[in-house]
Amino acid sequence: MEASPNDRLHFGKMGFGCKHYKRRCQIRAPCCNEVFDCRHCHNESTSTLRNIYDRHDLVRQDVKQVICSVCDTEQPAAQVCSNCGVNMGEYFCSICIFYDDDTEKQQFHCDDCGICRVGGRENFFHCKKCGSCYAVGLRNNHRCVENSMRHHCPICYEYLFDSLKDTNVMKCGHTMHVECYNEMIKRDKFCCPICSRSVIDMSKTWQRLDEEIEATAMPSDYRDKKVWILCNDCNDTTEVHFHIIGQKCGHCRSYNTRAIAPPVLPQ
């Protein structure tokens, strides 16, 4: 008994692919005319070439030809194989030339980002100033930084915009990978590597520093010494009494401060 057209479409689902995606086709990279399982496989391969001038990334939209993994037929990019009739990807984006059999990821294409995302369209919104899709919980609930996602992670330096790893938006609006953020916190680093703002609530730490300073008298030579500081949390500049333990911002009460030269007053 012959398989129905619908059964044929789903033949081999989740049975092919690479470590990045389950799909029933390979792509021919137009930049080097080589065949790879996916764009990431291409980029990983070319990034290790001996000659640095040969290293390059594949532009996803440039892919024109794919090879069906079921029947090995090379053909123009499309969802259904022109020869054997299988879906080469249960999810297919004709803009990104993106195939994926694992639809539990809830893939969707964002026109503003220009690429496909995962997690379900209803769970995300596109922030035009930050230049990327964010979880709906961040709508009107994050500090906008222009094109904040179109940068490299400040810890591992992987480009964030199209990274496969989860990304964290910090209180300051800057972004980094979730795993890099967690590792940073684990190592007792609580400031953004880019702007130095505190990334978590530090009020209890500031309270402990208040108590330490109150219990630690400075030598008489330093009791009246004052310094100018810049607060990394509120960007205010103030003149405060110097203390070896730390200088407290007179505006927001943070100890995340640094000494600066006195301001030059206009003549």
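Even glycines carry a Cβ here, placed using N, Cα and C.
Original residues only.
Classification of C38 (Zn(2+) 1 binding site) by DSSP places it in coil, neither helical nor stranded. The Zn(2+) 1 binding site feature in Swiss-Prot is assigned to C18, H20, C38, C41.
DSSP assigns C93 (Zn(2+) 4 binding site) to a strand segment in the three-state reduction. Shown in sequence order, Q107, H109, C116 are the residues of the chain, 6+ apart in sequence, with a C-beta less than 8 angstroms from the C-beta of C93 (Zn(2+) 4 binding site). Taken from Swiss-Prot, the feature Zn(2+) 4 binding site applies to C93, C96, H109, C116.
In three-state terms derived from DSSP, C113 (Zn(2+) 5 binding site) belongs to neither a helical nor a strand segment and is classed as coil. For C113 (Zn(2+) 5 binding site), the same-chain residues lying six or more positions away in sequence with a CB closer than 8 A to its CB are H126, G131, S132, C133, F161. Residues annotated as Zn(2+) 5 binding site in Swiss-Prot: C110, C113, H126, C133.
Taken residue by residue with DSSP, C127 (Zn(2+) 6 binding site) is part of a strand. Annotation source Swiss-Prot lists Zn(2+) 6 binding site at C127, C130, H142, C144.
Swiss-Prot documents C172 to A as a published mutagenesis change and attaches the note Loss of activity; when associated with A-174 and A-177. In this structure, C172 (mutagenesis position) belongs to neither helix nor strand by DSSP; it is coil.
Long-range C-beta contacts of H174 (mutagenesis position), restricted to its own chain and to partners at least six residues apart, with a cutoff below 8 Å, comprise V145, S148, P154, C192, I194, C195. What Swiss-Prot notes for the published mutagenesis of H174 to A is this: Loss of activity; when associated with A-172 and A-177.
Annotation of the published mutagenesis H177 to A in Swiss-Prot: Loss of activity; when associated with A-172 and A-174; the original residue is retained in the structure shown. H177 (mutagenesis position) falls within a strand when secondary structure is assigned with DSSP. Of all the Cβ atoms in the protein chains shown, 20 others lie within 10 Å of the Cβ of H177 (mutagenesis position).
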Which Cβ among the recorded positions (C18, C38, C116, C133, C172) has the fewest C-beta neighbours inside 10 Å? C18
Could you measure between C172 (mutagenesis position) and C130 (Zn(2+) 6 binding site) for me? Cα positions, answer in whole angstrom. 12
Cα-Cα distance linking H177 (mutagenesis position) and C144 (Zn(2+) 6 binding site), given in Å to the nearest integer: 17
Tally every other Cβ atom lying within 10 Å of the Cβ atom of H20 (Zn(2+) 1 binding site). 14
So which other residues, same chain and not among C127, C130, H142, C144, have a Cβ within 8 Å of the centroid of the Cβ atoms at the Zn(2+) 6 site? K129, S132, Y134, L138, R143, V145, S148, V169, G173
Should one count Cβ atoms within 10 Å of each candidate's Cβ, the binding-site residues H109, H126, H142 would be headed by H142
